[in-house]
Structures are given as structure tokens and as C-alpha cells.
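For reference, Swiss-Prot has these:
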| type | residues | note |
| --- | --- | --- |
| DOMAIN | 98-170 | domain 'J' |
| MUTAGEN | HIS128 to Gln | Loss of function, but still forms a heterodimer with SSZ1 and associates with ribosomes |
Amino acid sequence: MFSLPTLTSDITVEVNSSATKTPFVRRPVEPVGKFFLQHAQRTLRNHTWSEFERIEAEKNVKTVDESNVDPDELLFDTELADEDLLTHDARDWKTADLYAAMGLSKLRFRATESQIIKAHRKQVVKYHPDKQSAAGGSLDQDGFFKIIQKAFETLTDSNKRAQYDSCDFVADVPPPKKGTDYDFYEAWGPVFEAEARFSKKTPIPSLGNKDSSKKEVEQFYAFWHRFDSWRTFEFLDEDVPDDSSNRDHKRYIERKNKAARDKKKTADNARLVKLVERAVSEDPRIKMFKEEEKKEKERRKWEREAGARAEAEAKAKAEAEAKAKAESEAKANASAKADKKKAKEAAKAAKKKNKRAIRNSAKEADYFGDADKATTIDEQVGLIVDSLNDEELVSTADKIKANAAGAKEVLKESAKTIVDSGKLPSSLLSYFV
């Protein structure tokens, strides 16, 4: 029990015993926080402090271990990619998938030497015959362990690995099926990436995309048309017997292997040529470039022939103009008099037509809503027509033709001009003035 110390004599406390005390209030209180949770766990599981601390320490160690996982481990196969490897005849190890046996079926030719060593260590720990026997495994799996060892020997030797990679057809990516709809770049990109692993030359140009320039596309296909491949097929050779007593047979096997390799190499080169030719034929950029070249060729031809066309057109035009000029001059004098007469008659007819148009405008406009004044309107329109000169007559007629609904305003404007000029008094044009 905790008790407060007694007050010293120099401290006085005044207590108002008559003051009002606030009533008691019941409030819910709940335990929270990580320390309460730890207490609850210990209570529910009947753990002592030492047991609880040991369990927490193990959790912390596990968390640290998981955070320190080798990133290469994430690239290795978690399970055997091909279960048939477990029963594969070790004597026929060359036909086995060595990358799958090593747990590297996803990496294959991309696997580094360090990754191969790590993967081998992991497979040895898992498939060592002693461990398999202790776990009650089959003795047949000893053969698989021998395949693992052969795979390690092959993949850690640069020459042997190159020979195996040459025959690792699992890593090949087939081209898209003909006659199907597909995205050219998504389908062909992995194909060329897989083929590029055999290139002697670097860097290797990228397939690019729809925005690649003509130069980039041409460089890409030029590279593949002149592709220099190191791919060989020694790995598929028939084993040469180590028999010094029968050298003829040994040389026969060697010649047979060389002929088989040459045949496979020729077939592979032909396959690659056909593959590149098909890619060229289906590349949308090549089609676009050909269309552009065709248009450019036609344009250059048109420009090249432009001079000849212009010269021919100029010559024909000059001849036509000379002929027309001669005919015009020959007829000019003869027709001058007739033309003058026709012009006079035409002007007279036009004037008559304009007068008629002005006179009829009032009638066509239903006398502007004043049909009872039709006679007066007709008379005053006639006075306007007779008072206008030829130029004013044409202008007035054109305005009425352009805006028949505004004929009255046009006539008012003409009447005002006549009155202002003193040609007629306003009393004679009272309707419009």
C-alpha cells in the first residue's frame, strides 16, 4: 500500500467542507496497446515471461532470414520442371533437359555461372542419394543425381555449354502462326531475342516499334540478313569410340558426325533465312516505307516531266494566242461596225429592261400594301424612271433585283435624289418623299 507523507508544519490546507461535490460518473475503461496484447497472449497460452521472449526472438530471426533471401533463389525452379527426369536413363543424359535438371528451366541460356553454382548446390542438397535413401526415396533417383552432375559439368564449361545451348531447342521461340491476327512487335520481339543468343557480333539491334525510323529498320534487317552465328551441333554427335586399334572406324564416325553437323547447320541457316524473310514480309513498317517510296517515285517523275509539260503547254498556248490574235485582228475591222450597233442595241434593251423592272416592282410588291393608291404609285414610279439617268437607272434596278422586298425603300431613295437635284418637285413624288 502506498501512503503519502505527512505535511510539514509550514503547510496549511483549508478545506471547505460545505462545498458541493460533483456526483460520481461511471465510465467504461478498455485495455489497449501492444503490451496488453502481449499480456493477453501469455495469459491465454500459459506462457512464462522467458517462454514468451524466446518465441518473439524466433519470430524476429525468421523475419531477418526472409529479408536476406538471395534474389537468385527467386529465379530458380521451386519444383522439378519435368518429373520424367527422375526416371531418365543416366546413360542417355544428353537427351535430358539439363537446365531443368539444375532447376534453371526459366533462366536457361541467361543463367550466369554464379547462378549455376548456386542451383547445383541446391539440387545436390535435395537429390543426393544419401539423403534420398534416408528419406526412403527410390534407388532409381540415383540416375537423376548423375544427370545433375553431368549437367553441372556441361554448364560450367564454356565450350560444352555453348554446344549444349546450340541444341537447346526448348529455348527457341517459334514465330507467330501464319494467317492469325497478332501484334507484330509483341510476337516477333521474343523470336529475334531468342535467335540473337547465337550472334558472334554485338551489339544486336532491337526490333524497335511502329515509330522506328526507316534507317533503324533497314539496319535491323541488314544485321539479320548477314547474321553470323556461332551455333554448332557437336552436342548431338555420335560418341567417337576410344579405340586405337580400329582407326578407320574412328575416322568414319568423325566424318559421319561432321557431315551431320554440316547438314544441321545448313538447315538451320535456311530456317533463319526463311524466318527473317517472313518477318520482312509481315512487318507493317516495311509496307509503309514501300508505299512512301512509291509515292516519292511518282512525285519525282512528275517533277522530272514538269519541264517538258510546261514547254509543250507554253508552245501550244503561244500558237493558240497567235492564231487567236490573227483571227481577232482580221475580224476586228469587219465587225467593229456591227459590234458598235449591237452594243447600242444591247444598251437600249438593257435600259428598257431596267425601266420595266422598276415600273413592275410596285405591282409585284402589291403596291406596298396601298393597293387603293395603285394609280398614283404607278404614275410616280413612271416619273422616277423617266428622271433617272442611265447610271442611276442601272443602280436602282440592280438594288430592286437584289432585294425585291425592299423595293419601296429603293424607290424612296431615288425619289429623294431626284427632288434634291431639282429634277422634279416633291409634290409630284409625294408618295415616296
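Positions of Cβ are set from backbone N, Cα and C atoms, glycine also.
What you see is the original sequence, not a version with the noted changes.
Keep in mind the model is a prediction, meaning the values are calculated, not measured.
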Confidence summary for the domain 'J' (98-170), mean pLDDT rounded:
87
Using Cβ-Cβ distances, find the residues under 8 Å from HIS128 (mutagenesis position) that belong to the same chain and are at least 6 apart in sequence, listing them in sequence order.
PHE145
Let's see if you can do this one: DSSP helix, strand and coil counts over the domain 'J' (98-170), in that order.
54 helix, 0 strand, 19 coil
